Amino acid sequence: MGMRMMFTVFLLVVLATTVVSFPSDRASDGRNAAANDKASDVITLALKGCCSNPVCHLEHSNLCGRRR
């Protein structure tokens, strides 16, 4: 294989890898953003002591967890 042919193959591999990686990056960003929002809510409630308060825990059981 000549140098020009090897360079062409290299560029095709890089291009194919880049095109394949973009859709998966966009999909994971949405999931990560949703997980980060929920994590920030849990941290906020925990810092305020809400999860240790029975009444508040019942109102926000989706954020504090179902166990009590």
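Cβ coordinates come from backbone N, Cα and C, glycine included.
Under the DSSP three-state reduction, GLY49 (mutagenesis position) is assigned to coil, being neither helix nor strand. Among the mutagenesis experiments that Swiss-Prot reports, GLY49 to Ala is described with the note: 4.5-fold decrease in ability to inhibit alpha-3-beta-2 nAChR.
Here the residue is the original one, while Swiss-Prot reports the published mutagenesis SER52 to Ala with the comment 4.9-fold decrease in ability to inhibit alpha-3-beta-2 nAChR. Shown in sequence order, the list is empty: the chain has no residue 6+ apart in sequence with a C-beta less than 8 angstroms from the C-beta of SER52 (mutagenesis position).
Annotation for ASN53 (mutagenesis position): no spatial neighbours, criterion Cβ-Cβ under 8 Å with sequence separation of six or more. Here the residue is the original one, while Swiss-Prot reports the published mutagenesis ASN53 to Ala with the comment >2700-fold decrease in ability to inhibit alpha-3-beta-2 nAChR.
Among the mutagenesis entries in Swiss-Prot is VAL55 to Ala, noted as: 2.5-fold decrease in ability to inhibit alpha-3-beta-2 nAChR. For the recorded site, VAL55 (mutagenesis position), the DSSP three-state label reads helix. Neighbour count (other Cβ atoms within 10 Å of the Cβ, all protein chains): 8 for VAL55 (mutagenesis position).
Its Cβ placed at the centre, HIS57 (mutagenesis position) has 18 other Cβ atoms within 10 Å. A mutagenesis experiment is reported in Swiss-Prot for this position, HIS57 to Ala, and the note states: 2-fold and ~20-fold decrease in ability to inhibit alpha-6/alpha-3-beta-2-beta-3 and alpha-3-beta-2, respectively. In MII[H9A;L15A]; exhibits preferential loss of activity at alpha-3-beta-2 versus alpha-6/alpha-3-beta-2-beta-3 nAChR, making this analog the most selective alpha-6 ligand known.
Its Cβ taken as reference, LEU58 (mutagenesis position) is surrounded by 10 other Cβ atoms within 10 Å in the chains shown. The mutagenesis experiment LEU58 to Ala is recorded by Swiss-Prot, whose note states: 1.5-fold decrease in ability to inhibit alpha-3-beta-2 nAChR.
When Cβ atoms from all protein chains are considered, those within 10 Å of GLU59 (mutagenesis position) total 13, not counting its own. Annotation of the published mutagenesis GLU59 to Ala in Swiss-Prot: 4.6-fold decrease in ability to inhibit alpha-3-beta-2 nAChR; the original residue is retained in the structure shown.
Under its mutagenesis entries, Swiss-Prot includes HIS60 to Ala with the note: About 2700-fold decrease in ability to inhibit alpha-3-beta-2 nAChR. HIS60 (mutagenesis position) falls within neither a helix nor a strand when secondary structure is assigned with DSSP, and so counts as coil.
Per Swiss-Prot, mutagenesis SER61 to Ala is noted as: 2.3-fold decrease in ability to inhibit alpha-3-beta-2 nAChR.
Applying an 8 A CB threshold to same-chain residues 6 or more apart, the list for ASN62 (mutagenesis position) is empty. Annotation of the published mutagenesis ASN62 to Ala in Swiss-Prot: No change in ability to inhibit alpha-3-beta-2 nAChR; the original residue is retained in the structure shown.
For the published mutagenesis LEU63 to Ala, Swiss-Prot gives the following note: 2.4-fold and 15-fold decrease in ability to inhibit alpha-6/alpha-3-beta-2-beta-3 and alpha-3-beta-2, respectively. In MII[H9A;L15A]; exhibits preferential loss of activity at alpha-3-beta-2 versus alpha-6/alpha-3-beta-2-beta-3 nAChR, making this analog the most selective alpha-6 ligand thus far reported. The Cβ of LEU63 (mutagenesis position) has 18 neighbouring Cβ atoms from other residues within 10 Å, across all protein chains displayed.
Taking only the Cα positions, the spacing between LEU58 (mutagenesis position) and GLY49 (mutagenesis position) is 13 angstrom. Considering only the mutagenesis positions GLY49, HIS60, SER61, the Cβ with the fewest other Cβ atoms within 10 Å is that of GLY49.
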